Amino acid sequence: MAQIFNPNPGNTLDTVANALKEQANAANKDVNDAIKALQGTDNADNPALLAELQHKINKWSVIYNINSTVTRALRDLMQGILQKI
């Protein structure tokens, strides 16, 4: 007989959440490091450091939006399943 439920599938909600959390934490650290690099008196108007900060903030924003979208999609999925029960 075919196995209906496999308790150890490749992707679970926990693995997705952990992967997103790791990426968000790394992006947050990158933004904080870029801000610290700008805090010197000579670095405040350095175009290269400002561009790097902007890039890090954009990357953080994209990861945050992906995290929000995935979380919302999973919530909607669970609501749909529960409504049909």
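Using N, Cα and C of the backbone, Cβ positions are placed for all residues, glycine too.
Just the original residues are modelled here, none of the noted substitutions.
In Swiss-Prot, a mutagenesis experiment is listed as Asp14 to Val, annotated with the note Shows a constitutive secretion phenotype. For Asp14 (mutagenesis position), other Cβ atoms within 10 Å of its Cβ number 8.
Here Asp76 (mutagenesis position) comes close to no residue that lies at least six apart in sequence on the same chain with a C-beta under 8 angstroms from its C-beta. One mutagenesis experiment named in Swiss-Prot is Asp76 to Val, and its note says Defect in the assembly of the needle on the bacterial surface.
In this structure, Gln83 (mutagenesis position) is part of a helix by DSSP. Quoted from Swiss-Prot, the note on the mutagenesis of Gln83 to His is: Shows a constitutive secretion phenotype.
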Task: For Gln83 (mutagenesis position): intrachain residues, at least 6 apart, with Cβ closer than 8 Å - done: none
